[in-house]
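Asker: Let me give you the structure first, and then I'll get to my questions.
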Amino acid sequence: MREFQRAAVRLHILHHAADNEVHGAWLTQELSRHGYRVSPGTLYPTLHRLEADGLLVSEQRVVDGRARRVYRATPAGRAALTEDRRALEELAREVLGGQSHTAGNGT
C-alpha cells in the first residue's frame, strides 16, 4: 500500500474510532466502500501499531454473537485526528485550491 493510502486508512480508522467502537471486519467493509482494498494482513498490524502508539485502546467483546476485538480512540488518538484533519485541510487548500505557485518564490 502506498504511503498516502496508508495515511488515509489511518485517518479513516481514527475518524470512526473517535465516534464509535469499531472492529476489524467492519473497518474492512467501511474502507472498501471508500475504494480501499485493505487485507487483514495490512489492517490488523495498522490497528496494533495505533494501539501501541497510544492512539487506540481495545478490548475483547461479543459483537453479533461473536467474540471480537473492538477499538476506540484514546484522547491522544482524538488529538492526532484533529492534527491530521488540519494537515489534510491545508494540503487540500494548497493542492486543490487552484492557487498558482512558482518554484522558488517562497509560497
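Just so you know, the numbers here start at 1 and follow the chain as drawn.
Any Cβ shown, glycine's included, is placed from N, Cα and C.
Nope, none of those substitutions made it into this model, it's the original residues.
Feature annotation from Swiss-Prot assigns Cd(2+) binding site to His16, Glu30, His34, His101; the stated evidence is experimental evidence. According to Swiss-Prot, the mutagenesis experiment His16 to Ala carries the annotation: Abolishes cadmium and zinc binding. According to Swiss-Prot, the experimentally introduced change His34 to Ala is described as follows: Abolishes cadmium and zinc binding.
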Asker: Sorted by position, what residues of the same chain at least six away from His16 (mutagenesis position) have a C-beta under 8 A from it?
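Answerer: Set apart from His16 (mutagenesis position) by at least 6 residues yet with Cβ under 8 Å, we have Val22, Leu27, Glu30.
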Asker: State the count of C-beta atoms found within 10 angstroms of the C-beta of His34 (mutagenesis position), not counting that atom itself.
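Answerer: That number is 10.
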Asker: How many other Cβ atoms sit within 10 Å of the Cβ of Glu30 (Cd(2+) binding site)?
Answerer: 16
